[in-house]
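To start, the structure under review is shown below, and the notes come after it.
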Amino acid sequence: MADTLESSLEDPLRSFVRVLEKRDGTVLRLQQYSSGGVGCVVWDAAIVLSKYLETPEFSGDGAHALSRRSVLELGSGTGAVGLMAATLGADVVVTDLEELQDLLKMNINMNKHLVTGSVQAKVLKWGEEIEGFPSPPDFILMADCIYYEESLEPLLKTLKDISGFETCIICCYEQRTMGKNPEIEKKYFELLQLDFDFEKIPLEKHDEEYRSEDIHIIYIRKKKSKFPS
């Protein structure tokens, strides 16, 4: 994948800026740290999903599909996906834990000149009561959130609580084969199907350059309740 890294040898925090070129020639600059946990780096799934949002298959004709739509990103980390959506005209809330808010706000500030919608950062801890999010968003975006087994049920609770029946949830994840990863992925989909319908987006509909056979994009939508017959 043809994005680039910038770093400083004099930086004690070992920070790196990942540069992601958009289709219009502008670039997103994403600050990340080599230490500090999984949320401090830009994962490949975030790049794949960000570039998918730019594809003609997703964007549609005329105004972009995200223009003036409300978007919530879960597990934002560096905010890559949410920032891409904001540059495409969406009104975005990027969310993660308290300890990642400074990094999110730094990346928002670094890219604010590219934003054509709006973007703000908020704290959201999966599994806890939803506060400060008054209505279901049009879209929920999530990249590489299927990672820790202990976070699956809290994540799905938050998805169920914060989404509406018309919310389009787009989940991008890397399929990992080491250790317990296959079991974690299997459990995620077993739990997901209890309350949600989902479908996989074919690889040929991903960005032609930023794609990989082991990185998947799925559309998810909350199941509508059925009345007893």
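In case you wondered, yes, glycine gets a Cβ from its N, Cα and C as well.
Quick caveat, the model's predicted, so the values are computed rather than measured.
Over all protein chains present, the Cβ of S76 (S-adenosyl-L-methionine binding site) has 31 other Cβ atoms lying within 10 Å. Taken from Swiss-Prot, the feature S-adenosyl-L-methionine binding site covers W43, G75, S76, G77, D96, W126, A143, Y148.
Here the residue is the original one, while Swiss-Prot reports the published mutagenesis E73 to Q with the comment Loss of methyltransferase activity. In the three-state DSSP assignment, the secondary structure recorded for E73 (mutagenesis position) is strand. Taking a C-beta cut-off of under 8 angstroms and a sequence separation of 6 or more, E73 (mutagenesis position) has the following same-chain neighbours: G79, V81, G82, A85, V92, V93, V94, T95, I140, L141, M142.
According to Swiss-Prot, the experimentally introduced change D96 to A or V is described as follows: Loss of methyltransferase activity. According to DSSP, D96 (mutagenesis position) sits within a strand segment.
D144 to V appears in Swiss-Prot as a published mutagenesis result, with the remark: Loss of methyltransferase activity. The number of other CB atoms found within 10 A of the CB of D144 (mutagenesis position), across every protein chain shown, is 22.
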Inset, instruction - Tell me the Cβ neighbour count for A143 (S-adenosyl-L-methionine binding site), meaning other Cβ atoms within 10 Å of its Cβ, over all protein chains shown. - result: 29
Inset, instruction - Would you pick out, from the binding-site residues G75, G77, the residue whose Cβ has the largest number of other Cβ atoms within 10 Å? - result: G77
